[in-house]
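A.B. asks: Features from Swiss-Prot:
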{"type": "VARIANT", "residues": "Leu115 to Met", "note": "In strain: HW00, HW09, NC37, NC48, TT00 and TT01"}
{"type": "VARIANT", "residues": "Ile119 to Phe", "note": "In strain: C167"}
{"type": "VARIANT", "residues": "Ile137 to Val", "note": "In strain: HW00, HW09, NC37, NC48, TT00 and TT01"}
{"type": "VARIANT", "residues": "Val187 to Ile", "note": "In strain: HW09"}
Amino acid sequence: MMTNLFSVFDPSAIFNLSLNWLSTFLGLLMIPSIYWLMPSRYNIVWNSILLTLHKEFKTLLGPSGHNGSTFIFISLFSLILFNNFMGLFPYIFTSTSHLTLTLSLALPLWLCFMLYGWINHTQHMFAHLVPQGTPAILMPFMVCIETISNIIRPGTLAVRLTANMIAGHLLLTLLGNTGPSMSYLLVTFLLTAQIALLVLESAVAMIQSYVFAVLSTLYSSEVN
């Protein structure tokens, strides 16, 4: 039973090529169209969303943030949001439900922040290990706690996104598997529940991409 449930997350292969991962890059096919087509209402709405995110990330980074650094986090948000939504369509591989992708996004970002901070702002990074007002007797323990909490950050970022994507898809799969054994009346309620769950999954897709980008921005602001 569990094998069948999780089989929707298995990347299949054709001619020894894992073609499912190509769904991650489908968004690249849509980017060139904005340069030669007249902007539609959807483009205007999307541009306003990106502008709002730019202002928010710039506020989170503070005055010490480098110019243009917000585009990294906006691109990260766009990539995760696109793949989260693509995973909601039938027969499209959900790449963000795999730690292979989420950890590949979180770990290099965290490593870059840490290397930049410890090389250029060493004293500032040491000061982060001991919160202000900590009693002297607790300082060694706080250093250990802060170090561990810092090390697990990329893991928590990746697992949070992966777990949220898997949970919703598993619920949809469970409900879908019960359909053939139900009466027509119960199938109506089942479809209503699945539509409601799909709407909730759309909200989760947006929220999780936003959370991933915001937390990455906050981690970046700590090393400046």
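Using N, Cα and C of the backbone, Cβ positions are placed for all residues, glycine too.
Every residue here is the original one, so none of the noted swaps is modelled.
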A.B. asks: Check the variant positions Ile119, Val187 for other C-beta atoms within 10 angstroms of each C-beta and report the one with the most.
C.D. replies: Val187
A.B. asks: 10 Å Cβ neighbour count around Ile137 (variant position)?
C.D. replies: 7
A.B. asks: Helix, strand or coil at Leu115 (variant position), per DSSP?
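C.D. replies: Its secondary structure by DSSP: helix.
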A.B. asks: Per DSSP, Val187 (variant position) is which: helix, strand or coil?
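C.D. replies: DSSP call for Val187 (variant position): helix.
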A.B. asks: Roughly how many angstrom lie between the C-alpha atoms of Ile119 (variant position) and Ile137 (variant position)?
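C.D. replies: Cα of Ile119 (variant position) to Cα of Ile137 (variant position) measures 29 Å after rounding.
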A.B. asks: Measuring Cα to Cα, how far is Val187 (variant position) from Ile137 (variant position) in Å?
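C.D. replies: Each residue's Cα considered, Val187 (variant position) and Ile137 (variant position) end up 63 Å apart.
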A.B. asks: Can you give me the Cα-Cα distance between Leu115 (variant position) and Ile137 (variant position) in Å, rounded to a whole number?
C.D. replies: 29
